[in-house]
Amino acid sequence: MLTSFKLHSLKPYTLKSSMILEIITYILCFFSMIIAFVDNTFSIKIYNITAIVCLLSLILRGRQENYNIKNLILPLSIFLIGLLDLIWYSAFKVDNSPFRATYHSYLNTAKIFIFGSFIVFLTLTSQLKSKKESVLYTLYSLSFLIAGYAMYINSIHENDRISFGVGTATGAAYSTMLIGIVSGVAILYTKKNHPFLFLLNSCAVLYVLALTQTRATLLLFPIICVAALIAYYNKSPKKFTSSIVLLIAILASIVIIFNKPIQNRYNEALNDLNSYTNANSVTSLGARLAMYEIGLNIFIKSPFSFRSAESRAESMNLLVAEHNRLRGALEFSNVHLHNEIIEAGSLKGLMGIFSTLFLYFSLFYIAYKKRALGLLILTLGIVGIGLSDVIIWARSIPIIIISAIVLLLVINNRNNTIN
């Protein structure tokens, strides 16, 4: 009886502590996302602290009424990817492997996604409601800060593709686009949600993408912008029409300003495709197409099997020995196959493909159930990039993905009470 009374009297304090830790979790998610943009090593440390704070918050909170299957689907899909990556790593990693980098990247993804499943679950079951718009304006400023930083880097290395701190220009482009989506969507949740402010943000993002010269994002991001405008302004034809006209003007301006590098990248793409049709895949696009063909071939031969990075590389070499036109793919045998589905299938078989599709489905499902249009836009970005590259891999971009999901769910909770 006395014990029951003590527990009851302590409950308000534990709940308050849980709420404080939850707020700290979201703040750390914000910093994890930003730091991942420039420093892989430090970002994983901040992310690990975020996960610990999240777990403490969940423990102190106790069971909630909204702990249901609806709110478990997305965390489960994230956890499944992390678990499969961990199983794959444990089954095949050996000392002194020539594919150490590949194994290490999957181990990092496993940790990030397993921890991330708990952070996303905390967010989906959150009872916190805040009407402060200062947070939204802080998020909105991110794209402009990135654009300013990119301008500074470009002034020093004028003719180079900028890469920030994530290793490659392509990685910088993906990171910029994902953070840019969070930044742009944030302004749409404010009272001053005029499409001009969203498009101003889009202009900053497109400027950075043009500096990275990454074709996939330069094609994908305008489509995502149109999808966002349709989702948010479909009931206001005047705003929608004016915003589309302004978006076209922005795109035209970007093309004019960056005409030379864009034209060069376009010509390179045409040359790559021409080379591929002439049995030469040792080009950027040609290597991708060769990887897709090889990856599908490896999967079809053994669709139910997990296979090591060494085994996949051996299969790639055998296929290239038979079909020399696919030799461009060999350069990436110690990286990945530049498509989420094909990469997952080539190493983890049907289970790998299922886990990736389950994640995509879960993101769309939660976006629909929570009426989270921001999450829908982010999901389109994740799926779109996954068609031509692998981003559920390594450290920086997985951290940005999890953090972006969390932050978009947090700001969506301002307007929705659906659980």
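Easy rule for this one: first residue shown is 1, then count along the chain.
Heads up, the Cβ atoms here are built off N, Cα and C, so glycines get one too.
None of the noted substitutions appears here; every position holds its original residue.
Following the DSSP three-state reduction, the secondary structure of R215 (mutagenesis position) is helix. A C-beta separation below 8 Å, combined with a sequence spacing of at least six in one chain, links R215 (mutagenesis position) to R265, Y266, A269. Looking at Swiss-Prot, you'll find the mutagenesis R215 to K noted as follows: No change in activity.
In Swiss-Prot, a mutagenesis experiment is listed as R215 to A, annotated with the note Loss of activity.
Cβ-based neighbour count (10 Å, all protein chains) for R265 (mutagenesis position) stands at 17. Among the mutagenesis experiments that Swiss-Prot reports, R265 to A is described with the note: Leads to a reduced O-antigen surface expression.
Taken residue by residue with DSSP, D272 (mutagenesis position) is part of a helix. Under the heading of mutagenesis, Swiss-Prot lists D272 to A and annotates it as follows: Leads to a reduced O-antigen surface expression.
Among the sequence features in Swiss-Prot, the mutagenesis site G286 to A is noted as follows: Leads to a reduced O-antigen surface expression. There are 25 other CB atoms within 10 A of the CB of G286 (mutagenesis position), with all protein chains counted.
According to DSSP, R288 (mutagenesis position) is assigned to a helical segment. Sequence-distant contacts of R288 (mutagenesis position), defined by Cβ-Cβ distance under 8 angstroms and a gap of at least six in the same chain, are H338, N339, S388. R288 to A appears in Swiss-Prot as a mutagenesis experiment; the accompanying note says: Loss of activity.
According to DSSP, P303 (mutagenesis position) is assigned to coil rather than to any helix or strand. For P303 (mutagenesis position), applying a Cβ distance below 8 Å and a minimum sequence separation of six or more within one chain yields G345, G349, L350. Annotation of the mutagenesis experiment P303 to A in Swiss-Prot: No change in activity.
Swiss-Prot documents H338 to A as a published mutagenesis change and attaches the note Loss of activity. Its Cβ placed at the centre, H338 (mutagenesis position) has 22 other Cβ atoms within 10 Å.
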Residues near D272 (mutagenesis position) in space but at least six apart in sequence (CB under 8 A): T283, S284, L285, G286
